[in-house]
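Q: The following block contains the structure, expressed as structure tokens.
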Amino acid sequence: MATTKSFLILIFMILATTSSTFAQLGEMVTVLSIDGGGIRGIIPATILEFLEGQLQEMDNNADARLADYFDVIGGTSTGGLLTAMISTPNENNRPFAAAKEIVPFYFEHGPQIFNPSGQILGPKYDGKYLMQVLQEKLGETRVHQALTEVVISSFDIKTNKPVIFTKSNLANSPELDAKMYDISYSTAAAPTYFPPHYFVTNTSNGDEYEFNLVDGAVATVADPALLSISVATRLAQKDPAFASIRSLNYKKMLLLSLGTGTTSEFDKTYTAKEAATWTAVHWMLVIQKMTDAASSYMTDYYLSTAFQALDSKNNYLRVQENALTGTTTEMDDASEANMELLVQVGENLLKKPVSEDNPETYEEALKRFAKLLSDRKKLRANKASY
């Protein structure tokens, strides 16, 4: 927790010293962050489909894509996979996947991705089908070709350091210009679920640079929103097009953070008396879910507090279902029945109020966000025409 607090303070310091030559135009830095959660990625995918549909309707453009509206798109684990899908270009230099195609992707490939390998030793899944699909979909595309700034995290188990793949880092670290399928597999390679991923790129001197990577959640927790904001602020220092963040002016930043759902069952199921007798194996079965839920909650707490304190609470929206039950809590239940339930979770979430204190539904809030995104895109287009 202390590390996250220090990180947030650092972000504030960066924001406070960021110069702006573009803010007078009413620009906004727009950030989309997508959590990890395995097959539960169906939940944010359902939300993204709704948002992209709203943007298409508002702008009367059936070809409108999320990458056209967000300056930064960040994701961890399955969120990193979604990030790649909506930002990697196809042969026409447009995102290879529309938001409405993501849920069908899970239905088509999820059962084979999460098909147990049958091995007694090693991870639960061999990852071969996941890699095959990623190679087919993403091709030879590399980070520098992404249609907007991306933030995809992983963790190198050889160096014991997080690895953050972004376009803005490539000038100083060209070895990070990896293939998108390598990055997408790496950020999803959750320990015990999939094997770690080894691959090699080249440094500026042409030397080989090796990566030994696992799931990005190991490095940045399951909610990458803070990480995505830090990249956005660094961009603001370097590029006038992103320079509208100034002096803690969160009114110039729009952050949409999408969760993959958490469960409220922990406090109903476990007591201190019961857990006192647990072995290491018992803890291993539940600690990851507990950690993910707690870290996601705290990230949301820090961000919502910051935006509210800086009179910009309407510029941050966290879309999260906090009461998953039964099979929907699992990261790897890719049965058709469970995936249908996850779609229902996403659709029902749109009708729920944002919070107890805010009767606005997520659907209404997303429509409001879509209007801001649309207006901001038109503003930039008008400026470019002069």
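Backbone N, Cα and C define each Cβ position, glycine as well.
If you look for the noted substitutions, you won't find them, since the model keeps the original residues.
Keep in mind that this is a model prediction, so the values were computed, not measured.
Copied straight from Swiss-Prot:
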| type | residues | note |
| --- | --- | --- |
| DOMAIN | 32-229 | domain 'PNPLA' |
| MUTAGEN | Ser77 to Ala, Asp, Thr, Asn or Cys | Loss of esterase activity and impaired insecticidal activity |
| ACT_SITE | Ser77 | active site, nucleophile |
| MUTAGEN | Asp215 to Ala | Loss of esterase activity and impaired insecticidal activity |
| ACT_SITE | Asp215 | active site, proton acceptor |
Q: Applying a 10 Å Cβ distance cut-off over all chains shown, what neighbour count does Ser77 (mutagenesis position) have?
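A: Here the count is 34.
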Q: Give me the non-local Cβ neighbours of Asp215 (mutagenesis position): same chain, 6+ apart in sequence, Cβ-Cβ under 8 Å, ordered along the sequence.
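A: Listed in sequence order, they are Gly36, Thr76, Ser77, Ser154, Phe155, Ser186, Thr187, Ala188, Ala189, Ala190, Pro191, Tyr193, Phe194.
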Q: Give me the mean pLDDT over the domain 'PNPLA' (32-229), rounded to a whole number.
A: 94
